[in-house]
Structures are given as structure tokens and as C-alpha cells.
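Down below is the structure, laid out as C-alpha cells.
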Amino acid sequence: MSKKQSSTPHDALFKLFLRQPDTARDFLAFHLPAPIHALCDMKTLKLESSSFIDDDLRESYSDVLWSVKTEQGPGYIYCLIEHQSTSNKLIAFRMMRYAIAAMQNHLDAGYKTLPMVVPLLFYHGIESPYPYSLCWLDCFADPKLARQLYASAFPLIDVTVMPDDEIMQHRRMALLELIQKHIRQRDLMGLVEQMACLLSSGYANDRQIKGLFNYILQTGDAVRFNDFIDGVAERSPKHKESLMTIAERLRQEGEQSKALHIAKIMLESGVPLADIMRFTGLSEEELAAASQ
């Protein structure tokens, strides 16, 4: 398929006809699936811009996009009429990309639900009949598996309803799942035993452990953070030293962050530099960085 299809005489003639409302109504009357056509209020037929389409996608298409309101209640149906003078094995996928872009554009306009976008392919190439499937799922190497995945709800990992005992069996994912399930609890002390058990399993590296406790400090119950990390450390002899080091470093980083925040406010308020240094304990270099 030519990269610049819209410059061909085939495309020019196609658009000359299909961008006329009366011609489009007749086209849709004959070619739009009857159950969908019955839902359309053809008096509301409106030619839509395709400026929302990515440049790389737009250059691959010669398309006309019409919208109509539905006969029953508020709602829109978009009719994507694509022109091809040569066959393309992946055209169904490309039309699906266009359809999804049209749906996103509809949401960006303020609507709260997805519209129906009906792709229709107008073809008059040399190969006859059209040699490829127009079901985008057939574009996959394993169409059967694609149907199983994309014709049903996507897999959901909802830790909010997952029993803790089940989470504890999830090896390297267990720490993440357990903490993010319970992070909004007012008191995390009830997780001390489980946390210590998971740390003792050796599934998390030092970087992950530091990130985990930093997350708890920032997002969880900061007031009892010291008690929490001390409790975990006492039950994890192997990690006790590193946990206490992490805890102290996080406390220092937290204090440093607070001091920098206060210093920035004081700088913006015009407080003399010497007074800020005395009040916050920050150096002149640290204050210079805070002012950036």
C-alpha cells in the first residue's frame, strides 16, 4: 500500500463522493449493518475531522469519518469509511487503531462513555475477492488465543480482596502486595510478623527493602514508623543491622527534606541567609540548591 495514499486519484475521487452528506447517507443505507443503521438518526449525520489521528497513522489511510446521534437517548455512533485500492494483510488492525483513536477523541471532548465506532472498508483492488480477514484478532499469530484474551475481561490482580495467607505464598511479589494492600491502615504494627517472615525468605534485595520502607515512611503511618521498623528488625536478625541503617538514613533524609522545605519558604519570604542557616542547620551550599 502506498505510504501517501491520499495523493492518488483513487483516494481523491473516493473523498469527493463520500464527504458529501447525501452520498454518505446512501452509502450507509446500503452498507452499514442493518441493526446498527436502525439505531442511527441520519438527520444528524456530521463529517468529523481526523486531525486527532497520529501523523504516522493518518499517512497510511484514506478515510472519511462520519458521526450520527442515536435514535434512542444520548449517544453517538461513528462510521469510519476506509478506502483501499490495494489489499493489506494488517488493515483490520490499522482500522482498529483508528477506531480507538476516535473513541479517545470522543472522551477528550467530555463524554463519559465510549462511542460505537463502525469501521467499513471500501475496496476496489486487483485481487478479488478481498483476500484478508477484517477481524483484527486474525492479525495475531495465534488468533484463537487472541480471542480468549481480547473477547473477555482482562486479568485483575486485586490485592484488596486477596487473603494475607495467599499473599504470603507469592514469593518475590509478597512484600509489595502485602504492603500495598494494607498501606492505608492507620496502624501497620499488625504486619510486623509477616514482614519479618518475608524478609527472612531472602526474596527482596537491599534496594527493594530500602524503597519499601521509604514508601511506608512517606505513605503510611509516619508517627509509628520507628516502632514498626524496630519491630521488624528485632524479628529479622539477618537484616537487623541493615534495617536499622536504612531506618536512620530515611529519618535523616526526611529531616533534611523538611529543613529544605522550610528554608525555601524562608528564602521566598526574604529572611536573611544567616538566620535561615542558624534555624535549619543547613549549609550555604544546601541553601543555594534549595533556592534553585
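Each Cβ is built from the backbone N, Cα and C atoms, and glycine gets one as well.
Looking at Swiss-Prot, you'll find the mutagenesis Asp11 to Ala noted as follows: No longer increases recombination efficiency, toxicity or SOS response. Annotation of the mutagenesis experiment Asp63 to Ala in Swiss-Prot: No longer increases recombination efficiency, toxicity or SOS response. No nuclease activity. Here the residue is the original one, while Swiss-Prot reports the published mutagenesis Glu82 to Ala with the comment No longer increases recombination efficiency, toxicity or SOS response. A mutagenesis experiment is reported in Swiss-Prot for this position, Gln84 to Ala, and the note states: No longer increases recombination efficiency or SOS response, more toxic than wild-type. Among the sequence features in Swiss-Prot, the mutagenesis site Gln84 to Lys is noted as follows: No longer increases recombination efficiency, toxicity or SOS response. Among the mutagenesis experiments that Swiss-Prot reports, Arg94 to Ala is described with the note: No longer increases recombination efficiency or SOS response, more toxic than wild-type. Among the mutagenesis experiments that Swiss-Prot reports, Asp165 to Ala is described with the note: Hyperactive mutant, increases recombination efficiency, more toxic than wild-type. Increased nuclease activity.
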Between Asp63 (mutagenesis position) and Glu82 (mutagenesis position): CA-CA distance (Å): 5
Mutagenesis positions (Asp11, Asp63, Glu82, Asp165), the one with most neighbouring Cβ atoms at 10 Å: Asp63
Asp165 (mutagenesis position) and Asp11 (mutagenesis position), Cα-Cα, nearest whole angstrom: 62
Assigned element (helix, strand, coil) containing Asp63 (mutagenesis position), judged by DSSP: strand
Gln84 (mutagenesis position) and Asp63 (mutagenesis position), distance between Cα atoms, whole Å: 9
Structural state of Arg94 (mutagenesis position), classified by DSSP into three states: helix
Cβ-Cβ neighbours of Arg94 (mutagenesis position) (radius 10 Å): 19
Cβ neighbours of Gln84 (mutagenesis position) where a neighbour is any other Cβ within 10 Å: 20
